[in-house]
Amino acid sequence: MQAIKCVVVGDGAVGKTCLLISYTTNAFPGEYIPTVFDNYSANVMVDGRPINLGLWDTAGQEDYDRLRPLSYPQTDVFLVCFALNNPASFENVRAKWYPEVSHHCPNTPIILVGTKADLREDRDTVERLRERRLQPVSQTQGYVMAKEIKAVKYLECSALTQRGLKQVFDEAIRAVLTPPQRAKKSKCTVL
């Protein structure tokens, strides 16, 4: 059985731990508790292949900036997360998370994940953002960011409703099992 290490990164409170708890237990945790999810191992089938999926949660808060990279060695795939209702967390994908993971693991595939998809249409959420002259991150913005950071895929999900949740992890596994073909560069040969 092939083992795959999947590390989840992103700003504090974007829903990384909820994503993992909801996926692994099929239940949404009640209140926000900064990262307490232990590394978790799940045996799953993707495209008829048995996979041992190791899930590593990380703390997004700045206090952990020096500690977090200790979980990066031997990572097979990163989930870089932001909350669709938090434009600042989206900007930090470009400003912080992509630079950090690409520095430590330059050839490791990235899946860009927009969390809290259920809040994009939530009236209270939209109103709170509007009061600050902001709006939820659009799907188009997500696709543009994914291209910019060379992510294998851009996906949106809700840990609360579980919409798109399984797909996030299935696509993370596929990114490792069937890496995208790199464009072949012609090599210069001097004779």
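Backbone N, Cα and C atoms are what each Cβ position is placed from, and that goes for glycine too.
According to Swiss-Prot, the GTP binding site annotation covers 10-17, 57-61, 115-118, on the basis of similarity to another entry. Every protein chain considered, the tally of other Cβ atoms within 10 Å of the Cβ of Gly12 (mutagenesis position) stands at 15.
Among the mutagenesis experiments that Swiss-Prot reports, Gly12 to Val is described with the note: May be constitutively active. Enhances interaction with chdp-1 protein compared to N-17 mutant. Formation of ectopic processes often branched in PDE neurons.
Within 10 Å of the Cβ of Thr17 (mutagenesis position) there are 22 other Cβ atoms, across all protein chains. Under DSSP, Thr17 (mutagenesis position) is assigned to a helix (H, G or I) in the three-state scheme. In Swiss-Prot, a published mutagenesis experiment is listed as Thr17 to Asn, annotated May be mimicking the GDP-bound inactive state. Reduces interaction with chdp-1 compared to the V-12 mutant.
Where Swiss-Prot documents Ser22 to Phe as a mutagenesis experiment, the accompanying text is: In xd33; defects in connections between BDU and PLM neurons. Reduce membrane protrusion. In sequence order, Phe28, Pro29, Ala159, Leu160, Gln162, Leu165 are the residues near Ser22 (mutagenesis position), counting only same-chain partners six or more apart with C-beta under 8 A.
When secondary structure is read from DSSP and collapsed to three states, Gln61 (mutagenesis position) falls in the coil class. As a published mutagenesis entry, Gln61 to Leu appears in Swiss-Prot alongside the note: May lock enzyme in its GTP-bound active state. Defect in distal tip cell (DTC) migration.
Cα spacing between Ala117 (GTP binding site) and Thr17 (mutagenesis position): 15 Å, rounded to the nearest whole number. Of the recorded positions Thr58, Gln61, Thr58 has the largest number of other Cβ atoms within 10 Å of its own Cβ. In the three-state DSSP assignment, the secondary structure recorded for Gly12 (mutagenesis position) is coil.
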